[in-house]
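Handing you this structure, nothing more for now.
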Amino acid sequence: MEVHGDEVLSVDSGVSTPPSTGSGFRRPLETPGTEIGNLNLNPQNEVAVVGMACRLAGGNNSPEELWQSILNRKDASGEIPSMRWEPYYRRDIRNPKILDQTTKRGYFLDHVENFDAAFFGVSPKEAEQMDPQQRLSLEVTWEALEDAGIPPQSLSGSETAVFMGVNSDDYSKLLLEDIPNVEAWMGIGTAYCGVPNRISYHLNLMGPSTAVDAACASSLVAIHHGRQAILQGESEVAIVGGVNALCGPGLTRVLDKAGATSTEGRCLSFDEDAKGYGRGEGAAVVILKRLSTAIRDGDHIRAIIKGSAVAQDGKTNGIMAPNAKAQELVAWNALRTAGVDPLTVGYVEAHATSTPLGDPTEVSAVSAVYGKGRPEGNPCFIGSVKPNVGHLEAGAGAVGFIKAVMAVEKAIFPPQTNLKRLNSRIDWGQAGVKVVQETLEWPGNEDDVRRAGVCSYGYGGTVSHAIIEEFAQQLQRPTTNTTDEDPLPRILLLSAPQERRLALQARTQASWIAAEGRNRTLESIATTLSTRRGHHDYRAAIIAENHDDAVQKLSDIVNGKAAEWTTSSRVLDASCSKDVVWVFSGHGAQWTAMATDLLKDIVFYQTISRLDPIVEREMGFSALHSLASGDFESSIKVQVLTYLVQVGLAAILRSKGLEPQAVIGHSVGEIAASVAAGCLTAEEGALIVTRRANLYRRVMGAGAMVLVNIPFVDMEKELQGRTDLVAAIDSSPSSCVVSGATEAVLALVEDLKSRGVNAFRVKTDIPFHHPMLDQLSEPLREAMAGSLSPRKPRVRLYSTSAEDPRSMVARDIYYWTSNMVNPVRLTAAVQAAVDDGLRLFLEVSSHPIVSHSVRETMLDLGVEDFTVTNTMARNKPADKTILSSIAQLHCRGAVVNWKKQLPGPWALDVPLTTWDHKPYWRHIHTGPISASTLHDVDKHTLLGQRVPVAGETTMVFTTQMDDQTKPFPGSHPLHGSEIVPAAALVNTFLHATGATTLSNITLRVPVAISQPRDIQVVVSQNQIKICSRLTQKAGSGADEGSWLTHTTGQWEAGGSKNAPAQLDIAAIKARLANNKLADNFSIDYLDKVGVSAMGFPWAVTEHYGTLQEMIARVDVAPDVPATSPLPWDAASWAPILDAATSVGSTLFFDQPRLRMPAHIHGVQVYTTQPPLKVGYLYVEKAGDRDLAVHVSVCDELGTVLARFESMRFSEIEGTPGSNGSEESLVHQLAWPPAIYSEKPLTINNVVLVSRDKNVADLYCGSLKDRVSSITVLDAAADLLSLSQDSSSVLQAKDTAVVYVPGPLHSADSIPTAAHSFLMELLLLVKIIVNGSLPTKVFVLTDRVCESESATALAQSPIHGVSRIIAAEHPDQWGGLIDVETPGQFPLETMKYVQEADNIRISDGIPRIARLRPLPRDKLLPPSKQTSLLPRPESTYLITGGLGALGLEVAQFLVEKGARRLILVSRRALPPRREWADILADASSSLAPALETIQALEAQGATVHTLAVDISSPDAAPQLAVAIDSLSLPPVRGVVHAAGVLDSQLVLSATSDSVERVLAPKITGALVLGTVFPPKALDFFMLFSSCGQLLGFPGQASYASGNAFLDAFATSRRHQGDNAVAVQWTSWRSLGMAASTDFINAELASKGITDITRDEGFRAWMHISKYDIDQAAVLRSLAFEADEPLPTPILTDIAVRKAGSASSADAPSAAPKETNEMPESIPERRTWLDERIRDCVARVLQLGSSDEVDSKAALSDLGVDSVMTVSLRGQLQKTLGVKVPPTLTWSCPTVSHLVGWFLEKMGN
């Protein structure tokens, strides 16, 4: 149907009509003093329903489909989809039986998991974490807005309100109860508020956005709130509705228990057999506006909300029991608000939940309000939609509301579904209300207004009611007949957020236009698509003359065929202007029939008619006649008619909604351009062109013009000095037009042809723009005297006559004489427009004559994304070419006011957006949860639930394992991946079989723990094996995923056949007395070869051995007293067997390698008793194999309890220390010599910035004669004025800006100077970056690496920030150089050392930073290897002591023997008497600190806390006094762990933000240094960070402070202190750099990982063994053999994989096969585009890179901050180019990234 603002289509239903209720039955309210009259319509206080949409069970995906289902009495109930409850069947062994007894029928969507995530720019990962209710609401809201004719994008930034009813948290429970797999986005993804907030977020709405939970009344309450928001002026538009999704069984079980649900899962409203309701799911959304606004906007007003009310039913018989009186009162309140007599209400849509109590109660309330007082035979009709689509609970009210609106709108009472016998508990005879049992026409006279009531109630007591009525002012009119439509062509628009969707939209529209759409005019369809639909970034447009033409062209789009009058493209990039430049060309566009079509256009005809009298008066001919006849016999007439056609075309364009934002005129076209820009009236322009044309008669035949393929500048040089010929028009970078005397022009043409240069005569006999025309200047000035009143242009106007194209010179008569004589500088004008960001050009002429020149200029300027089009073309229909040009510009993003072109009615039923759904459902991996089905980790086996198998000889144990359920207590990493120890697998075999004899055990593939696995242990006659596969994801078939066999073996039933052997322990020890090994020999050996941790906590307490045999006394639980029970199942053999496999592997210690068991010939257990806590291991070399041993496990008397027979090891490829050993964890900076580049950096100019004149003078002297210029500035601020000078050296690429902080003469001013130096450098960088200057920044510091002076300490923070600047702004950063001889300018180093952020010159040699293992020559003697550990008799102080990391340090120190601690913090703890209350409050932020302190005290430690802000300069005496007051033994160790993390980018850093971060680091360290002078402490540990070494973006301040700590530690070492700065990586879940998804991704992008608490303190212990001032604690990731490193500092510690095997678990969007980058630029672009899209697809977990739009913003595709970091890593790995962290900020799309990589890789 087609709708004007005052029209709707009537419906001919062909149904019977009951008696009229009449208007004479109105009566007053039963409230004293209040009456309801028949109030007049007040558009200001009424709310209109302008749009509706729904998605409901039974395929009811629109209100119209719902209406048809209601009329057809369809019941959409059915079985719940099987996948919904599947996770709950696995969660508890009791669940299956209970769930089988729970109602499984209801009203379900076929695919509630489906969502068009890409449409909304949501990544698959985030979509999976979004409640289906949020997804449904997004899509249905979009549909409702389109139904309302409101382009969703048009609401952006508006105060549109969103109120959505929601109260199901099924999906939230599903996700958030899966504790190990909870992720950050699940919070908002499953919150109630996420439903409305998602809508507001994606549509950029700024009005109220609220989730409404009033149980089953929620959505009608939401409609009430929306109405109020509009009437109170909060919002102009309200999006209201409700949603429900049934994702879990919990609430269904509750409702079953409460008796609310029907066992059949069906609703039987008002029926005798109603015993409860069937739950339903779906969404319903309604769009509301103030009535006056809707009328103003020409909206289709479907109904009016006259009034609404919400209340509560108070204290009833039970909170869920209904209250008829409350239902009556809320209805009366709604009627009072509406000013409506209840007797005028013809229909009530009831809540009608089909419950035995609910239906009778509700009918009695409806009867009391609407039935009382009605005459017999005139009842109020009642019905309910629930039997059709179920009870949607939070969405129920909105669904009932939609049904009521449809009934009012269509004037029909629809029949009630599932009604066989009326409920006998209701007195229908006296009720005055009647259930609709057959379809009825709405009764009444012509003047009666149709009204309906809507009821909705919540089981918590909320009652709500709404009154709606038809919009009676809308006139009824029949469907428009298309046969009367004018045959003019129309533009039909399509759009989509991704290119591939255009075909989907085209197919939908083509199908509809070919069928139902034939009943709509093509104009109404065009109006809808242009003015009532949103316009996405990918656009298509067709010019169609009729329906068949439209269908054909749309089909061509579907089939990918190019067709005339069809255009499609993406809008210009967001960084480009969408403004349109109108280009008015000059002479040469004319053709005979150029005005034939134009004169049919009323706008064109009227424009020419208005100017024709001027032409006739001035020229003596009729312009109308000449245009109609095609009479262009002379150049003079062409001049005039060209102007008129251009002015007429401009008028047509404006009438069709296109306006210029900039204008260029070419030659005579400048006159029309000035008119279009508003400088002249059309009449003034006509006077100029006619009077000048008359003067041209004097020079007719005097000359000629020729277009030549030679650049204008070159032609000027060639013709220099000649007067007969001039270069007259600069057409394009490769061509120009020459004007002059005819003979000279002809001669030039012949000459050019002889030289092979193309030359083309221009059809004219007047030498335009030649000096000979200057003779006409004075006559023209006289002729135009007093005729012009030029004004300033309303839009940008570029001149082609003036030398400066941006000249604002008045368009007076002097301008027009210059225009006649001067050269035409078109190229310069186009270039100026391009420089101003313009990319869309429209040639306004009868034929394109400069479009090619404009394109050529654009390409010459390197612009690739642009459009040049034209209004007309020779022999093409003008109406279509004009529309086509507008369509092309629209498709590129130009603004078109479509309502000017299409002001008529719009068609309501044009299809809505076509969705491209994909399933997104979180598959839960953690089940089973029940202890009866999951393996017991304390038994150290993988035996889970035993599954019966047909036959008697096979049994299968199944379980699932992840890092939370690994069957061993410790850690067992191998090459960075944790695996199950072999001992746990053998133990599994023993317990699964019950055997004591195993044989032929083959350990094929380790069982990895990195991802959740399904495990099977299969036991058959005498065989056993362990198999696994990765736990299957959602959507995978049951049989998908390969099973991998890890370990196989054989077993024998019965006990041991041999008696246990007896070993002579004493004799073995005596034999090996001279070969005593350290107790920790095995642990240290394994640590060095790469086994950094043990799966079990055994310890060797006595060890002897040679290469042939070993004996070791082992305690499997050294921390457990002998009298205490073990912390695991006592029957487990795994702990002692793990010691056996581990110690056994060390027998070959002369060939240190990483080895693991590969095969065990036999395992024998000789005892039925549990293994002992303490026993002996005897290892013998097996004679039959080089790498095989026998291991006997015996008690302390030598009785053998178990034995490994011939255990063979295999060597594992890898680097010692590569998988988590302390050697791979702890590093130190080394400074190897730098490698000089073969291509030095060009530096010809140096700008020195230094406040120290002496330093500046020294460096200037050193630079003399080595560079072209030296500029000295006192401060960075001076750079600003210099940068604004276009001629300054700062505009040159060969300029280096060098900052030199001055010396410091007093240590007291270190904090102030450090802050000053830092801010100076940051200001300097900001000026260069913000000014887009091509220069590079360098910094020279004075021996900071030696850290022996106050100057060095003050300058040290610069060493930290420098790497951050390099990371954030790599193109502007040159480098930091720490010089050893101040005054000697390191120019050669700056030029030749280019791949280092920081450089140190030592011994005259430039050196670069590399991390390397701690040097062996710094290893302390064994007696001193506890240099960083506490002594019981001393006191230890920790700053930041109440922070998470500080508390962990406290626990570690107590574990290592400390008994007195002082925890320093800025905050004071409350008195001890309050601790109990605080600890009882689980939400208290203090509770963790108090709990830790109490735990430490329980271990025998004394803990004091001091509230001292050590960042304060006067903190030293305060701290000293506070420590003395405690009367403790001397403080012998200090850990400075205080700090503030305030992530800010370099460009955002402020003085205050920097100081806030620096103070705890710098001032804090200096305060501690004052309180504890050198040599006063056993150790002084400063907690720094590795961020300043690797260049983490956003850490400018933090890196600076930590760099100071590094230097301070070195300085204290020089003074004899045992000081060390530890540059930590992120601690997992601890401290300021606690691991988050973002931090982990950032670490990975730098090639490192985080560490655990245990690893951190193992590193501490390791550092304690060395005499060093700094240590970096981090672990390298494993890189492919040829993979580039993300930062060179890792070069010497990076772990390289031994091959390049791809992971079996890689995402489906795998990278394309790598090949060489092509040579040509276009091929390179394609090559890069493919690879970058692959990377984005992998990060987003998309199935194909085809789903990645190169032009779309990465953020719109769903790339969040965490994914951005991952993307950088993918790009670096794929393309081998170092990617700065800020790249995606400056390059927000794939296309931008292609350009960046093209430049980088091209260099």
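Even glycines carry a Cβ here, placed using N, Cα and C.
Just the original residues are modelled here, none of the noted substitutions.
Summarising the annotation, Swiss-Prot assigns active site, for beta-ketoacyl synthase activity to Cys216 (among others). Summarising the annotation, Swiss-Prot assigns active site, proton acceptor to His972. The active site, proton donor feature in Swiss-Prot is assigned to Asp1129; the stated evidence is sequence analysis. Among the features that Swiss-Prot reports, domain 'Ketoreductase (KR)' is placed at 1434-1628, with the record citing sequence analysis. Looking at Swiss-Prot, the entry for mutagenesis of Cys216 to Ala says: Abolishes 6-MSA production. Here the residue is the original one, but Swiss-Prot notes a mutagenesis experiment at this spot, Ser667 to Ala: Abolishes 6-MSA production. Lys939 to Ala appears in Swiss-Prot as a published mutagenesis result, with the remark: Does not affect 6-MSA production. While the structure shown retains the original residue, Swiss-Prot records the mutagenesis experiment His972 to Ala with this note: Abolishes 6-MSA production. Does not produce lactone; when associated with 1441-A--A-1446. Looking at Swiss-Prot, you'll find the mutagenesis Ser1761 to Ala noted as follows: Abolishes 6-MSA production.
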Just to be sure I understand: of Cys216, Ser667, His972, which mutagenesis positions have a C-alpha no more than 10 angstroms from the C-alpha of Asp1129 (active site, proton donor)?
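So the list reads none.
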Please identify which of Cys216, Ser667, Lys939, His972, Asp1129 has the densest Cβ environment, defined as other Cβ atoms within 10 Å, among these recorded positions.
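Ranked by Cβ atoms within 10 Å, first place goes to Cys216.
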Between the Cα atoms of His972 (mutagenesis position) and Lys939 (mutagenesis position), what distance do you get, rounded to the nearest Å?
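One finds 17 Å between the Cα atoms of these residues.
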According to DSSP, which of helix, strand or coil covers Lys939 (mutagenesis position)?
helix
Provide the three-state secondary structure of Asp1129 (active site, proton donor) computed with DSSP.
coil
By the DSSP assignment reduced to helix, strand and coil, which category contains Cys216 (mutagenesis position)?
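DSSP call for Cys216 (mutagenesis position): strand.
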Can you tell me how far the Cα of Lys939 (mutagenesis position) sits from the Cα of Cys216 (mutagenesis position), in Å?
49
Give, as a single whole number between 0 and 100, the mean pLDDT over the domain 'Ketoreductase (KR)' (1434-1628).
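Looking only at the domain 'Ketoreductase (KR)' (1434-1628), pLDDT averages out to 91.
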C-alpha of Ser667 (mutagenesis position) to C-alpha of Cys216 (mutagenesis position): distance in Å?
73
